[in-house]
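As recorded in Swiss-Prot, the features of this protein are as follows:
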VARIANT   Ala12 to Val  In strain: Isolate mouse-adapted
MUTAGEN   Leu107 to Ala  Complete loss of homotrimerization; when associated with 90-AASA-93
MUTAGEN   Ser187 to Ala  Impaired viral replication
MUTAGEN   Ser187 to Asp  No effect on viral replication
MUTAGEN   Thr210 to Asp  No effect on viral transcription and binding to the nucleoprotein
MUTAGEN   Thr210 to Ala  Loss of viral transcription and reduced binding to the nucleoprotein
DOMAIN    215-340  domain 'VP35 IID'
MUTAGEN   Phe239 to Ala  Complete loss of interaction with host PRKRA and subsequent immune response inhibition
MUTAGEN   Arg305 to Ala  No effect on IRF3 promoter inhibition
MUTAGEN   Lys309 to Arg  Partial loss of the ability to efficiently antagonize the type I IFN response
MUTAGEN   Lys309 to Ala  Partial loss of IRF3 promoter inhibition. Complete loss of dsRNA-binding
MUTAGEN   Ser317 to Ala  Impaired viral replication
MUTAGEN   Ser317 to Asp  No effect on viral replication
MUTAGEN   Lys319 to Ala  Complete loss of dsRNA binding activity; when associated with A-322
MUTAGEN   Arg322 to Ala  Complete loss of dsRNA binding activity; when associated with A-319
Amino acid sequence: MTTRTKGRGHTAATTQNDRMPGPELSGWISEQLMTGRIPVSDIFCDIENNPGLCYASQMQQTKPNPKTRNSQTQTDPICNHSFEEVVQTLASLATVVQQQTIASESLEQRITSLENGLKPVYDMAKTISSLNRVCAEMVAKYDLLVMTTGRATATAAATEAYWAEHGQPPPGPSLYEESAIRGKIESRDETVPQSVREAFNNLNSTTSLTEENFGKPDISAKDLRNIMYDHLPGFGTAFHQLVQVICKLGKDSNSLDIIHAEFQASLAEGDSPQCALIQITKRVPIFQDAAPPVIHIRSRGDIPRACQKSLRPVPPSPKIDRGWVCVFQLQDGKTLGLKI
């Protein structure tokens with residue numbers, strides 16, 4: 001910073017840029033000189049003694065370099081804007097942001113209320129899933145009942161009422177009271193169809209055979225196997241294999257009578273033959289925590305076709321009461337478990 005004395009005794013503080021104008025001002029002066037708008041005499045004048053006569057000096061004072069800032073004025077021409085407009089713009093922006101915030105809070109509240117409203121639907125989904133599973137099981141049991149007993153279209157009381165009114169039993173499968181049919185047959189009622197007589201005789205003979213076997217003190221494994229086979233549908237199923245395992249272990253432990261009694265008791269309670277076999281593995285002590293027997297076979301083709309879909313990888317410690325019937329071991333050492 002240097003200090004120089006101007007004409008008329010005024011002293012002003014100037015910077016290096018004041019004495020050496022920038023290229024912008026020099027270019028502008030050159031353009032004005034070449035076009036003749038500024039006389040040459042105005043340029044080559046006594047700047048020190050007559051600064052007021054110099055056009056360039058006036059232009060330097062009235063049009064300063066935008067890149068420089070005078071020490072007396074702190075206003076930058078680039079920032080020479082209306083601050084009121086900036087304030088108004090910021091205020092409007094703040095208003096918009098506030099409105100968006102309010103809208104977001106309202107949307108969040110609506111989403112929360114919607115979630116609260118959907119909670120009963122979530123709970124209902126569990127109930128529907130449970131009902132679906134139970135209904136599927138019930139339909140499967142009903143189909144099994146229809147296949148094994150025929151579709152009953154009326155109760156025993158309704159059958160008796162129809163028979164008494166029309167003088168003949170209703171068409172199709174129906175439920176009959178054993179004592180009522182016995183009385184009709186013994187009284188030689190001519191309205192009893194031949195098919196009903198044959199069915200009653202077969203039922204009567206089966207009952208007597210069951211009572212005979214049930215009262216037999218020592219039942220053989222072969223007889224017990226045949227009795228269980230007679231109750232099972234199909235052939236070579238996993239339950240047929242389970243019958244063989246039950247009879248084999250029962251014979252080794254002298255528990256055939258207990259197994260037979262348990263089987264008949266389950267049937268008397270209304271259980272299916274398959275369910276009765278499973279109950280034996282869970283109720284008779286010799287099957288609790290018992291490992292399934294290992295059966296050596298040459299190839300997978302030796303396993304009955306009805307058992308193929310029930311084969312599973314063998315777990316570390318299979319148990320009969322957990323549904324593992326037996327373990328098939330192939331010649332190459334690979335094992336397959338039969339699971340029900």
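Every residue, even glycine, has its Cβ placed from backbone N, Cα and C.
Owing to the predicted nature of the structure, the values given are computational and were not obtained by experimental measurement.
Feature annotations (Swiss-Prot) mapped to structure.
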| residue | record | CB count, 10 Å |
| --- | --- | --- |
| Leu107 | mutagenesis position | 10 |
| Ser187 | mutagenesis position | 9 |
| Phe239 | mutagenesis position | 23 |
| Arg305 | mutagenesis position | 10 |
| Lys309 | mutagenesis position | 7 |
| Ser317 | mutagenesis position | 9 |
| Lys319 | mutagenesis position | 15 |
| Arg322 | mutagenesis position | 13 |
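Per-residue confidence over the domain 'VP35 IID' (215-340) averages 90 (mean pLDDT, predicted model). For Phe239 (mutagenesis position), the nearest of the mutagenesis positions by C-alpha distance turns out to be Lys309; the candidates were Leu107, Ser187, Lys309, Ser317, Lys319. The two recorded residues Ser317 (mutagenesis position) and Lys309 (mutagenesis position) have their Cα atoms spaced 21 Å from each other. It is 50 Å from the Cα atom of Arg305 (mutagenesis position) to that of Ser187 (mutagenesis position). The CA atom of Ser187 (mutagenesis position) is located 52 Å away from the CA atom of Lys309 (mutagenesis position). Lys319 (mutagenesis position) sits 57 Å from Leu107 (mutagenesis position), taking the C-alpha atoms as the reference points. On a Cα basis, Arg322 (mutagenesis position) lies 18 Å away from Lys309 (mutagenesis position).
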